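Undergrad: Attaching a single structure in C-alpha cells format; questions to follow.
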Amino acid sequence: MNLRFELQKLLNVCFLFASAYMFWQGLAIATNSASPIVVVLSGSMEPAFQRGDILFLWNRNTFNQVGDVVVYEVEGKQIPIVHRVLRQHNNHADKQFLLTKGDNNAGNDISLYANKKIYLNKSKEIVGTVKGYFPQLGYITIWISENKYAKFALLGMLGLSALLGGE
C-alpha cells in the first residue's frame, strides 16, 4: 500500500466535495436564492408539477405576478412549499405581500402561514420563483430521504468506491 497514492485519493475525494459545494454556492449567488433547486414533495401542485419534479428557482425579479409559482418557507417548518400566487399586494415602500394556493388544493394557504399571517412577505419568506423544471428526477432524493437504509447504502458505496478505486 502506497501512502502517497492513498493520500492522493483522499485529496481527490475532498476536492470533489469542495467543488460540489462551490458549485452550489455559486448557483445560490447567481439566482439570489439559498435553495436554487428544490424537489416537489407533495401532489398539491398537480397537474402543473408532479411529486418528484425538480424545480429551478430564480429570485432576482422585483415583483411576482398573480399566477407565478413560488417556493416559500414558513417559520418553524423546514420543508419548502411550492404554490401559485393567488393575490399580490404592494405597499409604498416597494414591499410585496403574496397570498398563495396549491393548484390541487381547495383553499388558499393562510392556514399554513406562521403567526396567523394572511400574506407572505416576499423579501423574507419567498425562496424563489420557479423558472424551469425537470420531471421526476427528484424521486431519487425522495427515495433516499424516505428510506433510512438507502442513506447508509449510498454513503457506503461512495466510501467504498473512493477507497477501492484505482487509477
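Each residue's number is its place along the chain shown, starting with 1.
Note that Cβ sites are derived from N, Cα and C of the backbone, with glycine treated the same way.
Keep in mind that this is a model prediction, so the values were computed, not measured.
Grabbed the feature section from Swiss-Prot, which reads as follows:
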- Ser44: active site, charge relay system (ACT_SITE)
- His83: active site, charge relay system (ACT_SITE)
- Asp109: active site, charge relay system (ACT_SITE)
- Ser44 to Cys: Nonviable (MUTAGEN)
- Ser44 to Ala: Nonviable. Loss of catalytic activity. No effect on protein stability and interaction with SPC3 (MUTAGEN)
- His83 to Ala: Nonviable. Loss of protein stability (MUTAGEN)
- Asp103 to Asn: Nonviable. Loss of catalytic activity. No effect on protein stability and interaction with SPC3 (MUTAGEN)
- Asp103 to Glu: Nonviable. Loss of catalytic activity. Loss of protein stability (MUTAGEN)
- Asp109 to Asn: Nonviable. Loss of catalytic activity. Loss of protein stability (MUTAGEN)
- Asp109 to Glu: Nonviable. Loss of catalytic activity. No effect on protein stability and interaction with SPC3 (MUTAGEN)
Undergrad: Fewest neighbouring Cβ atoms within 10 Å: which of the mutagenesis positions Asp103, Asp109?
TA: Asp103
Undergrad: How many Å separate the Cα atoms of Ser44 (mutagenesis position) and Asp103 (mutagenesis position)?
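TA: It is 6 Å, counting Cα to Cα.
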Undergrad: What is the total of other Cβ atoms whose distance to the Cβ of Ser44 (mutagenesis position) is within 10 Å?
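TA: Looking across every protein chain shown, the total is 18.
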Undergrad: Cα-Cα, whole number of Å: Asp109 (mutagenesis position) versus His83 (mutagenesis position)?
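TA: About 9 Å separate the Cα atoms of these two residues.
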Undergrad: Over all shown protein chains, what is the count of other CB atoms within 10 A of the CB belonging to His83 (mutagenesis position)?
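TA: Step by step: centre on the Cβ of His83 (mutagenesis position), count other Cβ atoms within 10 Å, giving 23.
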Undergrad: Roughly how many Å lie between the Cα atoms of Asp103 (mutagenesis position) and His83 (mutagenesis position), rounded to a whole value?
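TA: On Cα coordinates alone, these residues lie 7 Å apart.
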